[in-house]
Each structure stands twice: as structure tokens, then as C-alpha cells.
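Let me begin by presenting the structure, written as C-alpha cells, before commenting on it.
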Amino acid sequence: MASSLLTSSVMIPTTGSTVVGRSVLPFQSSLHSLRLTHSYKNPALFISCCSSVSKNAATSSTDLKPVVERWPEYIPNKLPDGNYVRVFDTTLRDGEQSPGGSLTPPQKLEIARQLAKLRVDIMEVGFPGSSEEELETIKTIAKTVGNEVDEETGYVPVICAIARCKHRDIEATWEALKYAKRPRILVFTSTSDIHMKYKLKKTQEEVIEMAVSSIRFAKSLGFNDIQFGCEDGGRSDKDFLCKILGEAIKAGVTVVTIGDTVGINMPHEYGELVTYLKANTPGIDDVVVAVHCHNDLGLATANSIAGIRAGARQVEVTINGIGERSGNASLEEVVMALKCRGAYVINGVYTKIDTRQIMATSKMVQEYTGLYVQAHKPIVGANCFVHESGIHQDGILKNRSTYEILSPEDIGIVKSQNSGLVLGKLSGRHAVKDRLKELGYELDDEKLNAVFSLFRDLTKNKKRITDADLKALVTSSDEISLEKLNGANGLKSNGYIPVPQVSSNV
């Protein structure tokens, strides 16, 4: 499966050394300057930020290694400190439930390996009770990724799988996960009135009895790390949640999840729910509280952060936010929000995600699922570090922090100072001058004015001006033919989706 991806080594600067990383990028085969031949499904994924690639990188290692730091001892129901937030990735279970996003067994294994490079604390890799093939795939991940201990850091991911409150599901989950060093089962049931009435057709007491029986059965098989999930917790009665969670804790669970399964909660509402449960559930201080938010109202990231602010210390996310209906909370959004603002506005909370692996992971998931992100998707979209407005371009040229709050290098992208500038009708003279300088042209004011005038005329007919266009403007500025330029070395404006251009040595 890896053969379907283009991998190019890029140099990532770190303190005191150079680390070589893998960038997984889709390109158009027509981009001869890159000397690439593989055709990709969606050329709009082209990212401008990866515009500076070391010539020496091609002969170097292609695996990004995180900063060497010993991983904290793993105790299922305890955290190394009160500010640590465990990242529970469910791309391979909840994410795969995206319509049209199914994965083959080899693809699931490859993504699991990449999630380990990303350093997720827990990866939920599927539903063993759904089919024999799924069980065998999960077993393979448990035997391989679930046993690959990093010798330098001691890191090994927790391998988790989901089960309904049915003994056959729980038995299948044990059969799949028992080979992992750190197996975890997530037993779940619905807790909202509407689900209990119409889906389960059970009373509150019957649901509690079913949950407790399932937890005890999981323990009897050998699980000592058991997570209990409240499906549709966001619409559940608060006092019933306190009661069923209290009984689950008494039965021996290590983690409890409050699911906003239909994405109905507002951030303040969800935060208040977590606060209430932490204050009123017997034994809640002896387990880790997890948040699981869906994105039906576009609030999954905000709700997840609200839950963390209220004291939750496990956040459940997917790569690119894929998942049922409108998707789940996005790993890259939640993690980068905590990295960017956690120390300042959320009492110092943090994760141990190796954020330099985010872009490579995002690209892999997009390619394997066929679920491509829109250009303006936060963190990983093609336009995240791209600027066309002249005012913004001028600021970026002076100091990137004027209009960028995140560093592209932090998510595994290497950019030159000007590589995020897209030249179009909103671009100013300064940006054009700087791009020409990058191309090797030092123009006096008179010549620059002539070129810029032609540039402005050209933008009336083309949405994006290419480097080839700029060169033609310079060399033929006295007798340039706009008609000729419109067909020169670039796509015409009809149907053209503006995406950044990369100039790299691969």
C-alpha cells in the first residue's frame, strides 16, 4: 500500500541537529520541475509549504524521530501529572465509519504504524465483533504495532477496540487484543432516554445491569484496562449518568467516556456536563474522564477543549476529523490548539504528540480513505500557510508571525520565507518584487513598474500567476502579448482551483 504514496525526504531543523523526516505529498504528474511521474487522485492537495527540500535528504533516513524523552509509566487509570492529556485516536474505528472511507487490512496496519510515529497514547483500531476479517486485522495490529516498544523512549501505544455490551463482542475483542502489550477494551452502551427507549428498549436499571455485567465479564477474560463509554451522553439525564458511571467505576473500569454522539452540545453546555459529572459521580477521581465529540454543528473541537478545561484528561479524535456524518473532533486541530494555547489559557495542559508527523499522517489518511480535506481545513489544508492579499503578503515578508500563529515546521512542513505567497489579483508590488528576486531577477524601479503593470493586467485573465508567467513578463516586458501569456506554461482561469506551487529538488 505504501507504493501508492509519494514519499520525499525533507530536512527538519531542530535544536543542535538536523532530523530527516518523511513528507507524504500528492502531486500532479505534469509538474516536470519536480521530476515526478506518479498521478494522484486530487491535485488540489498540493501544499506550497513544502517548497524547500535538501538535496542531501534523498540519501538520508526517511523517518522523523521525536525528541528523545522517556515516556511516562503507563497506569490505565492514572496520569503522570494533572495537566497531561492523553490522545485517543479513533481514525481506524470511528473514522473508518465515514461513508466511502473504508480501508483494507494492509492500509489499516500502515496507518496504525504512522499513528505510532505520531505518538498517540491510545489507538482504537476497530470493532472485532463485526467480522472475522476485522478481528484478524486487529489481531495483526496488536501483534505488531502493539508490541513495537521504542527502546529510547519506552513508548508503545495502547491498542484498543470497541465492543457492545454483548459477551460475544467482548470475547472477540479479547481474542483480537490479547497479544498487545497494552490491550484495552471499550465497552459502550446508550444512556439517553431516546436511545434506551427506541434502540435498546430497556429501562435505566436494565441498562446499568447490562453494563456492569459486561465490565465484569471483560475483567474475567483478562482485561485490566477497561473503558466504559456512554453513547449519546450529551443528551442523557445528568443524574442517570452519575449513577451508571458510578456503578461502572465500582465494577472496575479505568476510563469513562462522555460521548456527544450526535454533536448537539454547545461548548459551555458540554463543559458544564463534565464539571457536573466530576463533582457528583462516586469514584470519579479514581478513573480518567474522556471526551468524545462529533461535529454535526461544527463544534467538535470547541467541545473537546471545553471538556478538557472542565477536567477531562483523555480526548478522542480522528485524523482530519473524519467520522460518521459530519465527522469527529480533529486530532490536528485539538492537539495544535493545546500546543498553541494550552499553556496560556487552559492551565498548562499538554499532550506528547509528535506534531511534526501531523502532515504525513493527514496525507496518508486522505490517500487511503479517498476523503480529501478542503483547502481551508485548519492545520492541514492547502491554504493554511498561503497568502494572496497584498497587505498580508507584505506582513509575511517582514515577519511571518504577523499573519501566522502556527509554524508550518511544527506539523512537518519546511517552507522558505516566501513559499506561501500566491500571486494573484490581490498581490502587491512588494510580493512581486520579492518573487522575482527569488527567481534571480534584480530589477530597477522603472523595470519593476513596467513588469508590475503587466502583472496587474494579466491577473484580470488568470486567477494565479505562475513563475513561468513572471519570467515571460520580465523578458518580454516591452512587447508582451497577454493573449500569448494566457496560454503560456499554466492553466487558464476557467475551472482552475488556485493551489500553491512547489519548487523542489527530490
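Each Cβ is built from the backbone N, Cα and C atoms, and glycine gets one as well.
Don't expect the noted substitutions in this model, because it carries the original residues.
According to Swiss-Prot, the natural variant Val10 to Gly carries the annotation: In strain: cv. Sorbo.
One entry in Swiss-Prot concerns the natural variant Asn42 to Lys. Its note says: In strain: cv. Ema-1 and cv. Pla-0.
For Ala44 to Thr, Swiss-Prot lists a natural variant annotated as follows: In strain: cv. Sorbo.
The domain 'Pyruvate carboxyltransferase' feature in Swiss-Prot is assigned to 85-359; the stated evidence is sequence analysis. Mean pLDDT of the predicted structure over the domain 'Pyruvate carboxyltransferase' (85-359): 98.
Here Swiss-Prot notes a mutagenesis experiment, Ser102 to Phe, with the remark: In gsm1-1; loss of conversion of C3 to C4 glucosinolates. Within the same chain, residues at least 6 positions away in sequence whose Cβ sits under 8 Å from that of Ser102 (mutagenesis position) are Glu96, Thr369.
Under mutagenesis, Swiss-Prot gives Ala290 to Thr with this note: In gsm1-2; loss of conversion of C3 to C4 glucosinolates. Ala290 (mutagenesis position) falls within a strand segment according to DSSP.
Listed in Swiss-Prot as a natural variant, Asn505 to Thr is described as follows: In strain: cv. Sorbo.
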Nonlocal residues around Ala290 (mutagenesis position), in sequence order (Cβ under 8 Å, 6 or more apart): Arg86, Phe88, Gln227, Val255, Val256, Thr257, Ile258, Ala312, Arg313, Gln314, Val315, Glu316
